Amino acid sequence: MQDIRQETLNECTRAEQSASVVLWEIDLTEVGGERYFFCNEQNEKGEPVTWQGRQYQPYPIQGSGFELNGKGTSTRPTLTVSNLYGMVTGMAEDMQSLVGGTVVRRKVYARFLDAVNFVNGNSYADPEQEVISRWRIEQCSELSAVSASFVLSTPTETDGAVFPGRIMLANTCTWTYRGDECGYSGPAVADEYDQPTSDITKDKCSKCLSGCKFRNNVGNFGGFLSINKLSQ
């Protein structure tokens, strides 16, 4: 369970957000390997992206299917990485196709990256502004001379736990406004700051329980209100 920092939530609602950077940690220590840190891009200095003092080496890597799902079976994302010089082939042969390894996905707004990434530094650098999700490598679905693809599963699927397979937030709804999980399809009510409006172009959800109350839709709130009580 992770609380998303308020500064990151504020960045989500800005009209002009900074770029979202996805950082990947592939931890193969449980299957006899090492930890690898990759990013699909470089910083503005043409160097590896640095986050929390750690460098993430530029390497072709792409994830898909990480959208939140509140219905049916758990999400099964796919991670595709370059098989440059046969690196993945060698590891897959030595470590049972990497099954059982851990994949950590970090999303960070460029606004909060370490100052060392920028020519003129960064006064907004904040190592706590990240959103993390953890996954297990369930199977190697494709392996060629060009790339390798892996199907991921949530740790709860492999350890027998029964928590929902998504980030659990107490006061923030993670559903897409007016999407299937949200279920609201009525007229315009309020903007993202819960200010009343009848303009459909300004109608946005605040992602808070108050937004659901405005729309008489509390039953579909996508947060976990009881989590706050667990630490009391």
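Backbone N, Cα and C define each Cβ position, glycine as well.
So, quick note: what you're seeing has the original residues, none of the substitutions.
All protein chains shown were included, and the count of other CB atoms within 10 Å of the CB of C173 (mutagenesis position) stands at 21. If you look up Swiss-Prot, you'll see C173, C182, C205, C212 marked as [4Fe-4S] cluster binding site, on the strength of similarity to another entry.
Under the heading of mutagenesis, Swiss-Prot lists C173 to S and annotates it as follows: Complete loss of tail assembly. Reduced to three states, the DSSP call for C173 (mutagenesis position) is coil.
According to Swiss-Prot, the mutagenesis experiment C182 to S carries the following note: Complete loss of tail assembly. All protein chains shown were included, and the count of other CB atoms within 10 Å of the CB of C182 (mutagenesis position) stands at 20.
The mutagenesis experiment C205 to S is recorded by Swiss-Prot, whose note states: Complete loss of tail assembly. In the three-state DSSP classification, C205 (mutagenesis position) falls within coil. Counting every protein chain shown, the Cβ of C205 (mutagenesis position) has 24 other Cβ atoms within 10 Å.
Remark: C212 (mutagenesis position) has C173, V218, N220, F221 as non-local neighbours, by Cβ distance under 8 Å and separation of at least 6 in sequence. In Swiss-Prot, the entry for mutagenesis C212 to S states: 96% loss of tail assembly. The structure shown retains the original residue.
Under DSSP, C182 (mutagenesis position) is assigned to coil, being neither helix nor strand in the three-state scheme. Classification of C212 (mutagenesis position) by DSSP places it within a helix.
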